[in-house]
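A.B. asks: As listed in Swiss-Prot for this protein:
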type: MUTAGEN; residues: GLY18 to Asp; note: Resistant to 3bMP1 compound. Defective in uptake of propionamide, glucose and glycerol, and is unable to grow on them as the sole carbon sources, but grows normally on hexanamide
type: MUTAGEN; residues: MET65 to Thr; note: Resistant to 3bMP1 compound. Defective in uptake of propionamide, glucose and glycerol, and is unable to grow on them as the sole carbon sources, but grows normally on hexanamide
type: MUTAGEN; residues: THR83 to Lys; note: Resistant to thio-disaccharide T-6, but not to other thio-functionalized carbohydrate derivatives, such as aminothiadiazole T-23 or thiazoline T-26. Sensitive similarly to wild-type to antitubercular drugs including isoniazid, ethambutol, streptomycin, rifampicin and thiolactomycin
type: MUTAGEN; residues: ALA94 to Thr; note: Resistant to trehalose analog 6-azido trehalose, but not to 2-azido trehalose. Normal growth on trehalose as the sole carbon source
Amino acid sequence: MDFALLPPEVNSARMYTGPGAGSLLAAAGGWDSLAAELATTAEAYGSVLSGLAALHWRGPAAESMAVTAAPYIGWLYTTAEKTQQTAIQARAAALAFEQAYAMTLPPPVVAANRIQLLALIATNFFGQNTAAIAATEAQYAEMWAQDAAAMYGYATASAAAALLTPFSPPRQTTNPAGLTAQAAAVSQATDPLSLLIETVTQALQALTIPSFIPEDFTFLDAIFAGYATVGVTQDVESFVAGTIGAESNLGLLNVGDENPAEVTPGDFGIGELVSATSPGGGVSASGAGGAASVGNTVLASVGRANSIGQLSVPPSWAAPSTRPVSALSPAGLTTLPGTDVAEHGMPGVPGVPVAAGRASGVLPRYGVRLTVMAHPPAAG
């Protein structure tokens with residue numbers, strides 16, 4: 001820009017209305033702080049690197065790390081020096097502004113010259129102010145030249161201060177293709193893992209829902225039907241036993257279920273054999289004859305079935321003769337306490353009277369036998 005073409009009013013106004021040198025000095029202080037931090041970082045980085053490689057970490061890996069990190073330390077030192085130079089240049093620009101500011105006339109002085117010139121011209125009726133007007137114009141020309149010179153000097157100093165050494169970025173110390181290779185390796189490693197997880201998930205789902213279990217559970221109906229059939233057969237058996245009095249007439253079912261102490265050999269149809277072979281007597285003639293008679297009786301009844309009521313039964317089902325038994329020894333069984341003897345047959349169904357040969361007072365009974373126990377002292 002040609003500052004000589006601009007009047008002093010413009011140059012003075014630009015110089016006095018700007019931000020001044022304060023911003024340049026603040027920038028210089030910031031560059032000084034940055035230069036100090038970079039220098040400190042470079043020293044600490046170099047110290048740690050030297051201690052690590054010399055004392056704690058040795059070998060090819062340590063040497064490779066030191067060779068790779070050394071350029072970065074150099075870049076820190078170089079950048080710190082350039083930053084310090086920038087701060088110096090900023091101060092130089094601030095100094096150039098201060099000099100130009102001091103050389104530039106204040107705008108009020110220039111304005112006063114113009115006001116004086118106008119007053120002289122207004123009162124110059126007879127030419128008496130011609131010399132004063134010329135002096136005022138000369139003074140204004142000097143102001144013009146002074147402001148132009150100040151601006152030219154400031155432009156030159158500012159241009160010199162703006163000549164800075166460009167900053168350079170740090171050199172790449174890592175492998176640029178390392179991230180790509182790492183991503184590829186991770187992808188290659190995760191693909192089989194994802195396939196394995198999917199396979200395991202499918203296998204677990206197949207285990208939790210087995211295919212051999214039907215969805216309608218109809219097979220349970222057959223199980224329940226079989227159970228019901230078994231229950232019906234048990235009910236029929238109980239009905240027949242209660243109707244014909246098989247327990248009392250045959251003497252083969254539920255023998256001694258009421259009281260074991262009242263069971264006798266006659267209840268099983270072997271009373272005569274037991275009496276014939278009683279201890280101390282040996283086998284007597286009567287016993288032998290009895291046995292023979294028993295055998296002859298069986299042989300004589302071949303081909304003819306015994307009858308109980310209207311029912312034909314085998315000969316071995318004859319009603320046995322019973323007799324009272326003697327009391328058991330203290331070491332034997334004792335009479336179990338119980339309730340009254342229940343009647344035969346099912347409730348509501350008439351039964352057949354007990355055979356006359358059963359002299360024992362023991363009668364068969366059905367249902368649950370209730371037992372009353374005394375209250376023990378330990379229960380409180």
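Here the Cβ of each residue, glycine as well, is placed from N, Cα and C on the backbone.
Map the listed features onto the structure and describe their local environment.
C.D. replies: Under 8 Å, Cβ to Cβ, and six or more positions away along its own chain, GLY18 (mutagenesis position) finds no residue.
Of all the Cβ atoms in the protein chains shown, 16 others lie within 10 Å of the Cβ of MET65 (mutagenesis position).
Counting every protein chain shown, the number of other Cβ atoms lying within 10 Å of the Cβ of THR83 (mutagenesis position) is 20.
According to DSSP, ALA94 (mutagenesis position) is assigned to a helical segment. Taking all protein chains in view, 21 other C-beta atoms sit within 10 angstroms of the C-beta of ALA94 (mutagenesis position).
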A.B. asks: Roughly how many Å lie between the Cα atoms of MET65 (mutagenesis position) and THR83 (mutagenesis position), rounded to a whole value?
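C.D. replies: Just about 27 Å between their Cα atoms.
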A.B. asks: Could you round the CA separation between THR83 (mutagenesis position) and ALA94 (mutagenesis position) to a whole angstrom and send it over?
C.D. replies: 17
